[in-house]
Amino acid sequence: MIALIQRVTRASVTVEGEVTGEIGAGLLVLLGVEKDDDEQKANRLCERVLGYRIFSDAEGKMNLNVQQAGGSVLVVSQFTLAADTERGMRPSFSKGASPDRAEALYDYFVERCRQQEMNTQTGRFAADMQVSLVNDGPVTFWLQV
């Protein structure tokens, strides 16, 4: 399971002209689900995403996680993160989970974030989405479990 996380000052996702999720300061999480992923990996990745210390403390040091910084999370499904790009000029998506399995694990990941009392907004799984963000820093990390 893969999360591309970006520290943002604001982010939103729109589907068919409707804003489905919007946050101020926090994390934009682009989530990719691979074939061998399961709930245990989703739990571990959620723990890492919410615990990752990439927000500045009073001394300007990256020492706070999103909850400590008072931020929110916007989770957007992105199957392209599971692409195999090592060969050729066209990505292969053979490493990605089936749509049904990926949606179940995406929903599970979102629910785990919410269970941590995290303000968690979302896109719409498998929809054609427009994502807007202001990357703060820029600060972007690839987390994989």
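Here, residue 1 is simply the first one shown, and the rest follow in order.
Just so it is clear, glycine is given a Cβ too, placed from its N, Cα and C backbone atoms.
Around the Cβ of Q78 (mutagenesis position), the number of neighbouring Cβ atoms within 10 Å comes to 20. In the three-state DSSP scheme, Q78 (mutagenesis position) falls into the coil class. In Swiss-Prot, a published mutagenesis experiment is listed as Q78 to A, annotated Wild-type deacylation of D-tyrosyl-tRNA(Tyr).
Recorded in Swiss-Prot as a mutagenesis result, A102 to F carries the remark: Loss of deacylation of D-tyrosyl-tRNA(Tyr), loss of deacylation of glycyl-tRNA(Gly), not toxic upon overexpression. Neighbours of A102 (mutagenesis position), defined as other CB atoms within 10 A of its CB across all chains, total 23.
A mutagenesis experiment is reported in Swiss-Prot for this position, F125 to A, and the note states: Loss of deacylation of D-tyrosyl-tRNA(Tyr), loss of deacylation of glycyl-tRNA(Gly). Classification of F125 (mutagenesis position) by DSSP places it in coil, neither helical nor stranded. Its own atom aside, the Cβ of F125 (mutagenesis position) has 17 Cβ atoms within 10 angstroms in the protein chains shown.
Listed in sequence order, V13, T14, V15, T20, V76, G123 are the same-chain residues six or more apart from M129 (mutagenesis position) with CB atoms under 8 A from its CB. Listed in Swiss-Prot as a mutagenesis experiment, M129 to K is described as follows: Alters stereospecificity, confers binding of L-amino acids while slightly decreasing binding of D-amino acids.
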Rounded to the nearest Å - Cα separation of F125 (mutagenesis position) and A102 (mutagenesis position): 9
